[in-house]
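Take a look at the structure set out below.
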Amino acid sequence: MKMFKSLSLIPRIVSPFQKCYSTDLISLVGVPRVKITKGQNRYLLVNIHTHGFTKYGRVIVRGADVDNHLAIFDSILEELEPEGICAKILGGGRILNEPDNKKIKIYGTSRTFGGADHTRTRNILQAWTTYKDFKITVKQ
């Protein structure tokens with residue numbers, strides 16, 4: 001009888017772990033690490049996490065041809081909030097993406113969010129399959 005009582009506690013013990021490591025982690029991993037457009041763009045380096053469920057986040061790069069970095073942040077929130085994912089801006093700058101020449105130049109800073117770690121941005125881009133053959137230069 002004691003064994004059955006002990007076994008009845010298993011779902012209560014397993015449920016939080018199952019919720020933490022399945023649904024939320026899958027939604028976090030399902031977010032593409034890089035989304036930048038062709039040409040000269042502003043970009044943001046963003047740490048994303050599932051609030052309350054994941055201990056560590058994932059760093060993503062988002063860039064677009066917009067007037068300011070705040071517009072990029074608004075589009076990030078529109079993309080991630082329905083999934084329950086929180087975003088923290090690590091900084092921003094500019095990216096010159098020339099896919100025809102296979103070159104990317106990362107430089108500058110964001111007036112709104114401050115400067116991003118361009119070396120970290122370069123490493124993320126090089127790890128992404130689309131940009132692994134590109135020559136990526138960083139100017140601080």
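Heads up, the Cβ atoms here are built off N, Cα and C, so glycines get one too.
Nope, none of those substitutions made it into this model, it's the original residues.
Residues within less than 8 Å, Cβ to Cβ, of HIS69 (active site, proton acceptor) and separated from it by at least 6 positions along the same chain comprise ARG42, LEU44, GLY92, SER110, ARG111, THR112, PHE113. In the three-state DSSP classification, HIS69 (active site, proton acceptor) falls within a helix. Swiss-Prot lists HIS69 with the feature active site, proton acceptor.
The feature substrate binding site is assigned by Swiss-Prot to ARG42, SER110, ARG111, THR112, with similarity to another entry given as support.
SER27 to Asn appears in Swiss-Prot as a natural variant; the accompanying note says: In strain: Port-Louis. Non-local neighbourhood of SER27 (variant position): THR50, GLU83, GLY84, ILE85, each in the same chain, at least six residues away, with C-beta under 8 Å from its C-beta.
A 10 Å cutoff on Cβ-Cβ distances gives ILE72 (variant position) a total of 25 other Cβ atoms nearby, all chains included. The natural variant ILE72 to Val is recorded by Swiss-Prot, whose note states: In strain: 1631.
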Drop a 10 Å sphere on every Cβ of the binding-site residues ARG42, ARG111 and tell me which sphere holds the fewest other Cβ atoms.
ARG111
Entry from the binding-site residues list SER110, THR112 having the most other CB atoms no farther than 10 A:
SER110
